[in-house]
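Enquirer: Okay, these came from Swiss-Prot:
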DOMAIN    88-148  domain 'Tudor'
MUTAGEN   E131 to K  Loss of interaction with SYNCRIP
MUTAGEN   S257 to I  Loss of interaction with SYNCRIP
MUTAGEN   Y267 to C  Loss of interaction with SYNCRIP
Amino acid sequence: MAMGSGGAGSEQEDTVLFRRGTGQSDDSDIWDDTALIKAYDKAVASFKHALKNGDICETPDKPKGTARRKPAKKNKSQKKNATTPLKQWKVGDKCSAVWSEDGCIYPATITSIDFKRETCVVVYTGYGNREEQNLSDLLSPTCEVANSTEQNTQENESQVSTDDSEHSSRSLRSKAHSKSKAAPWTSFLPPPPPMPGSGLGPGKPGLKFNGPPPPPPLPPPPFLPCWMPPFPSGPPIIPPPPPISPDCLDDTDALGSMLISWYMSGYHTGYYMGFRQNKKEGKCSHTN
């Protein structure tokens, strides 16, 4: 900071504001900043005094004329629009107006004009809604046609993307369905345990998932050796999940599929733990 006089600067240079390690306290981070505050106040006072006497000229932080360039351009555009003559609207003219509810452009017809307030009342074609609009805000009917064409193009693009995604999802479901038919239940794995309340025992045919199953149960207790079927040396083949029908596209069916996957995950986890325990008990019986 520039100082007003040389004497003040030399006096401040001789003043020691802070020296670490000279305090009596062991904590060197706690120190008195009174001298620093006094030096700052003194420097500010001397600068203000020199500025008041005219020794120092205050220079602005920003150059003049640079901060208002953009508003100047805006004013030019406003002047240009003001110089261009507005269209002389009449009662009964067709126009396009922006509806205040959604901000979209709709075709309308002028029903009344207030030249003093430069406003008018328009009726939207095909809707019958009335709304007051400024005469300067009215658009030609061709603007509405261009806007509707652009909206139709965007809707068509979104529809095409939606159709592509649906086609890809259906193809994936058909592939999963064909794979599930090609890989039926094998003798390496027993069928999943019955659902609560179904009345079907393990190994009985006709196990179906008619509705969303309950949350996945806890892993089953340790399996008995008599319950475990013989296992081959290779790893078991895990059956695929039940195929999802193409007509089941609501959230209820998606929730049911998720709960089924949880149920199957808990079943296979308990099945693996029982297999390990059965194998461990078999080793212990051989050693004994």
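Start at 1 and count along the chain as shown; that gives each residue its number.
Cβ atoms are placed via backbone N, Cα and C, with glycine included.
Original residues throughout; no substitutions modelled.
It should be emphasised that the depicted structure is a prediction, and the values quoted were computed from it without experimental measurement.
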Enquirer: To the nearest whole angstrom, what is the C-alpha distance linking Y267 (mutagenesis position) and S257 (mutagenesis position)?
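Expert: Approximately 15 Å lies between the Cα of Y267 (mutagenesis position) and that of S257 (mutagenesis position).
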Enquirer: Please work out the helix, strand and coil residue numbers for the domain 'Tudor' (88-148) from the DSSP assignment.
Expert: 11 helix, 27 strand, 23 coil
Enquirer: Fill in the CA-CA distance, E131 (mutagenesis position) to S257 (mutagenesis position), as an integer in Å.
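Expert: Between the Cα atoms of E131 (mutagenesis position) and S257 (mutagenesis position), the distance comes to 51 Å.
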Enquirer: Kindly state the mean pLDDT of the domain 'Tudor' (88-148) in the predicted structure.
Expert: 86
Enquirer: Determine the Cβ neighbour count for S257 (mutagenesis position): the number of other Cβ atoms within 10 Å of its Cβ.
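Expert: There are 17 such Cβ atoms around S257 (mutagenesis position).
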Enquirer: Among the mutagenesis positions listed here, E131, Y267, whose Cβ has the fewest other Cβ atoms inside 10 Å?
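Expert: Comparing Cβ neighbour counts within 10 Å for the mutagenesis positions E131, Y267 gives E131.
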